[in-house]
Amino acid sequence: MGRGWGFLFGLLGAVWLLSSGHGEEQPPETAAQRCFCQVSGYLDDCTCDVETIDRFNNYRLFPRLQKLLESDYFRYYKVNLKRPCPFWNDISQCGRRDCAVKPCQSDEVPDGIKSASYKYSEEANNLIEECEQAERLGAVDESLSEETQKAVLQWTKHDDSSDNFCEADDIQSPEAEYVDLLLNPERYTGYKGPDAWKIWNVIYEENCFKPQTIKRPLNPLASGQGTSEENTFYSWLEGLCVEKRAFYRLISGLHASINVHLSARYLLQETWLEKKWGHNITEFQQRFDGILTEGEGPRRLKNLYFLYLIELRALSKVLPFFERPDFQLFTGNKIQDEENKMLLLEILHEIKSFPLHFDENSFFAGDKKEAHKLKEDFRLHFRNISRIMDCVGCFKCRLWGKLQTQGLGTALKILFSEKLIANMPESGPSYEFHLTRQEIVSLFNAFGRISTSVKELENFRNLLQNIH
């Protein structure tokens with residue numbers, strides 16, 4: 001009798017467990033969980049967490065930054081898209097309409113931007129005007145003031161400086177043209193396949209301090225890779241010094257950011273009358289879903305946040321350069337220029353207040369000789385990547401690739417110029433540290449792209465929430 005009652009109670013208990021939900025299988029992960037479950041908490045080599053960045057960027061910074069980037073000073077970027085590829089000759093040009101770039105007509109660009117003196121402060125501009133006037137009057141060099149000669153020499157020296165992390169375009173070249181970035185937005189162009197893979201393969205395989213024996217996960221140009229190769233790669237990566245590991249993560253973060261943009265501004269529908277652009281959830285999942293990418297997607301997104309922190313830190317450190325009274329965002333429209341400078345300083349002070357900035361003091365520490373060599377290797381590798389952008393077969397992709405690598409290169413230049421920035425005079429020309437207009441425009445637009453990516457991650461997270 002006791003056994004019978006025991007069996008009955010056990011059976012009733014099992015029925016109760018099933019009916020109450022206990023013992024049920026867990027519901028399958030949502031698509032949002034597969035893409036974002038690992039994209040949370042603290043970032044490697046940092047004291048900052050993803051959630052703090054999301055709140056700061058999406059609600060305090062993003063709206064004001066977008067307003068600034070829509071202004072004339074930041075929307076016009078001069079670029080040479082016709083420079084030949086320095087590494088190989090067989091470039092396959094993308095023939096799709098969406099790959100094309102529409103340059104500005106001469107009368108579309110404000111005169112203040114086109115003038116040769118836009119790079120410098122008001123006092124420096126006056127010195128250049130003196131130089132230009134002397135040249136127009138046919139005066140000999142001796143007629144220039146000693147101060148002017150010194151300024152011109154210093155600027156020339158700086159523009160050829162070994163502190164630059166990018167090989168910048170010669171904007172005086174007849175092939176360099178102004179492009180309206182708002183009319184040529186970064187979005188999906190259809191440029192993909194072996195030609196696009198080749199660009200990224202050269203960047204990762206030859207410029208990220210990686211030996212050939214170490215295989216990169218999910219390399220589309222390699223075959224037969226598995227879990228062992230992935231484990232070997234990350235064991236190698238973790239064994240690198242912090243500088244080389246950071247270099248790889250910056251490039252991976254930039255790659256991830258670009259892929260977010262392409263997924264967020266995808267050509268969804270095309271008719272004779274219009275094109276419809278929007279979020280392509282499938283495209284995003286193929287690039288970042290933890291299962292579809294064998295765990296790589298979430299890692300790439302965390303590297304995007306790392307890139308965000310690096311550029312955010314650079315902007316916080318360069319504030320004194322823009323605070324100088326004679327610095328202008330000069331376009332020729334005095335009222336607009338003053339308003340834009342106020343907005344710029346407001347944004348930079350907001351960035352300065354960010355509580356968990358990346359600490360770059362761990363970079364290039366230790367033995368001075370070794371640190372100097374490592375910094376030079378770091379600079380040359382990144383400079384080489386900026387040259388690879390001239391090999392991109394899609395002109396729209398080339399435009400944004402050149403701008404974003406120059407922007408990141410400018411951020412690195414700022415991070416490693418702390419003493420020069422601290423020693424700048426409060427007014428007058430800054431001989432030791434200055435930024436050209438090209439560097440300023442690329443710096444803020446590049447950060448604007450990363451800021452947009454972080455904002456778009458919130459949009460994709462919401463879109464994927466109910467998809468399994």
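From the backbone N, Cα and C atoms, a Cβ is placed for every residue, glycine too.
Just so you know, the substitutions we noted aren't modelled in this structure.
For CYS85 (mutagenesis position), the count of additional Cβ atoms within 10 Å of its Cβ stands at 16 [all protein chains shown]. Listed in Swiss-Prot as a mutagenesis experiment, CYS85 to Ala is described as follows: Alters protein folding and stability. Loss of regulatory disulfide bond formation and increased activity towards P4HB; when associated with A-131.
Among the mutagenesis entries in Swiss-Prot is CYS99 to Ala, noted as: Acts as a weak dominant-negative mutant. Loss of activity towards thioredoxin. Loss of regulatory disulfide bond formation; when associated with A-94. According to its DSSP assignment, CYS99 (mutagenesis position) is helical. Close to CYS99 (mutagenesis position) in the fold, though at least 6 residues off in sequence, lie THR189, GLY190, TYR191, GLY393, CYS394, PHE395, LYS396, CYS397, each with a CB less than 8 Å from its CB.
All protein chains shown were included, and the count of other CB atoms within 10 Å of the CB of CYS104 (mutagenesis position) stands at 18. The note that Swiss-Prot attaches to the published mutagenesis CYS104 to Ser is: No effect.
Quoted from Swiss-Prot for the published mutagenesis SER145 to Glu: Phosphomimetic mutant. Does not affect interaction with ERP44. Shows two-fold increase in enzyme activity. Accelerates immunoglobulin folding.
SER145 to Ala appears in Swiss-Prot as a published mutagenesis result, with the remark: Abolishes phosphorylation. Does not affect interaction with ERP44.
Neighbour list (CYS166 (mutagenesis position), Cβ cut-off 8 Å, at least 6 residues apart, same chain): PHE382, ARG383, SER386, THR405, GLN406, GLY409, THR410. Per Swiss-Prot, mutagenesis CYS166 to Ala is noted as: No effect.
Around the Cβ of SER252 (FAD binding site), the same chain contributes ARG299, ARG300, ASN303, each under 8 angstroms and 6 or more positions distant in sequence. Taken from Swiss-Prot, the feature FAD binding site covers ARG187, THR189, TRP200, SER252, HIS255, ARG287, ARG300, and the record attributes it to experimental evidence.
All protein chains considered, the CB of CYS208 (mutagenesis position) has 20 other CB atoms within 10 Å. According to Swiss-Prot, the mutagenesis experiment CYS208 to Ala or Ser carries the annotation: No effect.
The Cβ of ASN384 (mutagenesis position) lies under 8 Å from the Cβ of ASN207, each of these being in the same chain and 6 or more residues away along the sequence. Looking at Swiss-Prot, the entry for mutagenesis of ASN384 to Ala says: No effect on activity.
Record note (Swiss-Prot) on the mutagenesis of CYS394 to Ala: Retains activity towards P4HB. Does not act as a dominant negative mutant. Induces defects in folding. Remains associated with P4HB.
There are 21 other Cβ atoms within 10 Å of the Cβ belonging to PHE395 (mutagenesis position). For the recorded site, PHE395 (mutagenesis position), the DSSP three-state label reads helix. Swiss-Prot gives this note for the published mutagenesis PHE395 to Asp: Increased catalytical activity.
Annotation of the published mutagenesis CYS397 to Ala in Swiss-Prot: Acts as a dominant negative mutant; does not induce defects in folding; remains associated with P4HB; the original residue is retained in the structure shown. Neighbour count (other Cβ atoms within 10 Å of the Cβ, all protein chains): 22 for CYS397 (mutagenesis position).
Following the DSSP three-state reduction, the secondary structure of ASN384 (mutagenesis position) is helix. For TRP200 (FAD binding site), the Cβ neighbour count at a 10 Å cut-off comes to 17, with all displayed protein chains included. Neighbour list (ARG187 (FAD binding site), Cβ cut-off 8 Å, at least 6 residues apart, same chain): ASP98, HIS261, LEU262, ARG265, TYR266, LEU267, TRP277. It is 36 Å from the Cα atom of CYS104 (mutagenesis position) to that of CYS208 (mutagenesis position).
Its own atom aside, the Cβ of ARG300 (FAD binding site) has 21 Cβ atoms within 10 angstroms in the protein chains shown. Around ARG287 (FAD binding site), the same-chain residues at least 6 positions away in sequence with a Cβ under 8 Å from its Cβ are ASN259, SER263, THR293, GLY297, ARG300.
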